[in-house]
Amino acid sequence: MSPAKDVKVYKKILEQNKDIQDLLDKIVFDAQHGQIWFDENRMLLMHTSILGFLRKDLYQMLGLERTKRFFIRCGYQAGMRDAEVTSKLRPNLNEAEAFMAGPQMHGIRGMVQVEVNELHLSHDLKQFYADFNWLNSFEAEVHLSEFGASDQPACWMLLGYACGYSSFVMGQTIIYQETHCVAQGDEHCRIIGKPLSEWENADELIRFMSPDAVSDEIIALQAELNQLKKNIYTEAESDYTMFNAVGESVAYRKVCDLLKKAAGSKVAVLLQGETGVGKEAFARGIHNGSQRQAQPFVAVNCACIPPDLIESELFGVEKGAFTGAVQSRMGKFERAHGGTIFLDEVVELSPRAQAALLRMLQEGEFERVGDSRTRQVDVRLVAATNEDLEQAVKDGKFRADLYYRLNIFPVIIPPLRERREDIPLLINHFLARFENMYNKTLKGLSDKAKNFMMKYDWPGNIRELENLLERATLLTDHQQEIKLDSLFPQHKDLEAVGETAQSLINVEDLFSENFSLDQLEQNIIRSAMDKSQQNVSEAARMLGISRATLDYRLKKITLG
């Protein structure tokens, strides 16, 4: 292939550990928490022999072709994920130099050393040609160890990685073929890569990138099994599906058990819990699980209605009752006749409205504002508050007799931080909704984003989770993964808050102990090095200084 005049040409041997510091800086060993990270993707450090055992077991179960396809597809996904990270690291380099992050990552991962014979690429002209030697291929070694000499190339995962990485970077399907392989007796492995359309056997090559029919069969069987489960699920299981909330945790099920018992009766229910825990969803569940489900469900947020209008909003008004009342109209209770009324933030009711509500609960009757005629309605009341009603009674803000009437069946909705097992379910639930709403298909959350969400305390509970996921869906491009920054732009500040609070030093105590500033600096540096497992780049990031500065100070400590 003769490159076009303006096609970038890159032809030099990749030197081990040269110009890869930007990639190494993305790797974090967090031994304290048992985690290794490459940017936002969680990694594993494992024995290559494990992959050998896996390859052998899959070969015995599925045969050669399906095992090969499995490893190629695994490698393809790994290459795609690395390309997502590395594509943003080198904006000031030319196309070929930036592309080399992929081969460099192959080496950093300990998979293979890449030697460049030839590389031509141009995004504008959609041209690509690559010729690489692979040295020290882990996959060739594994294959020889488990199967002996092969009659065909055996670096399947490495090949998939190259295809996935190059396809992502170039924005078109790039396919590699392994022309030489150590597993079949060659001196080294060698691959050739170019666009799918330039291969004569394109159909055969793309077949290995496509989902295996066995996975389709398994998915079909799983769908059939799920349908059977839906048809025969027990009455006990149905108790947890009657609510419009989402969850499977023990705390969630306890709430469902309580509300299931209340749903079949006429008793007033008081839902208590922090803001955003889903009180209205549970209130709708009570209504849907009762004999009133075919009748109206009316939700009212008492905090949103001015105090001088709350009584007329709830119980209606007669024409001429006050300035602006030009016609008679029903209140919320009349609209909910035969059904359920949900009063959120009930503590915000005015004293007159509280008195009218108490009468409504005790006698089932009320009067419209400006009317003397008594009316009767049949309504089930579900009230909710995020405040302590008992304390509101002590403070004189809420009537004691109304509190006792509402407190017959209190249910406390747990905050999200106490039902963390439900977070993955809620994430899937909201992502499915927002993907449909914004006509996008996303690849879910990055490992680091998932990890952070599971540890976050969620002061805004489910409502906060919902809002963050909607924002992240808008910010994330189609077919991309949601990154932590899209969910929590301030995530670094959030992580630092706890650490800073715990590590503040009492300056007066230091002065009283005649401390040495040099010694304090040395202790801090040593602590950072220990925490980073002696990774200088990571320690420098923790200290907020450059690697060069930390290198200089480490030398001072050593020489001192």
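Including glycine, each Cβ sits where the backbone N, Cα and C put it.
In sequence order, Val112, Gln113, Val114, Leu158, Tyr161, Ala162 are the residues of the chain that are 6 or more apart from His106 (mutagenesis position) and have a CB within less than 8 Å of its CB. Experimental mutagenesis at this site is recorded by Swiss-Prot as His106 to Ala, annotated: 17-fold increase in Kd for phenol.
In this structure, Trp134 (mutagenesis position) is part of a beta strand by DSSP. Taken from Swiss-Prot, the feature phenol binding site applies to His106, Trp134, supported by experimental evidence.
Where Swiss-Prot documents Trp134 to Ala as a mutagenesis experiment, the accompanying text is: 6-fold increase in Kd for phenol. There are 26 other CB atoms within 10 A of the CB of Trp134 (mutagenesis position), with all protein chains counted.
The Cβ of Cys155 (Zn(2+) binding site) has Val112, Trp134, Ser137, Glu139, Ala140, Glu178, Cys181, Ala183, Cys189, Ile191 as same-chain neighbours under 8 Å, each 6 or more residues away in sequence. Residues annotated as Zn(2+) binding site in Swiss-Prot, with experimental evidence given as evidence: Cys155, Glu178, Cys181, Cys189.
Swiss-Prot documents Glu178 to Ala as a published mutagenesis change and attaches the note Exhibits extremely low solubility. In the three-state DSSP classification, Glu178 (mutagenesis position) falls within a strand.
All protein chains considered, the CB of Cys189 (mutagenesis position) has 26 other CB atoms within 10 Å. In Swiss-Prot, a mutagenesis experiment is listed as Cys189 to Ala, annotated with the note Exhibits extremely low solubility.
Among the features that Swiss-Prot reports, domain 'Sigma-54 factor interaction' is placed at 245-474, with the record citing sequence analysis.
Cβ neighbour count for Lys279 (ATP binding site): 25 (other Cβ atoms within 10 Å of its Cβ, all protein chains included). Taken from Swiss-Prot, the feature ATP binding site applies to 273-280, 336-345, supported by sequence analysis.
Confidence over the domain 'Sigma-54 factor interaction' (245-474), given as mean pLDDT on the 0 to 100 scale, stands at 90. Of the listed binding-site residues, namely Cys181, Leu343, the sparsest Cβ surroundings within 10 Å are found at Cys181. Following the DSSP three-state reduction, the secondary structure of His106 (mutagenesis position) is helix.
Sequence-distant neighbours of Gly273 (ATP binding site): residues of the same chain at least 6 apart with a C-beta under 8 Å from its C-beta are Lys279, Ala384, Asn386, Ile412, Ile413, Pro414, Pro415. Annotated Zn(2+) site Cys155, Glu178, Cys181, Cys189; additional same-chain residues within 8 Å of its Cβ mean position, judged by their own Cβ, are Trp134, Ser137, Glu139, Ala140, Pro153, Ala154, Leu158, Leu159, His180, Val182, Ala183, Asp186, Arg190, Ile191.
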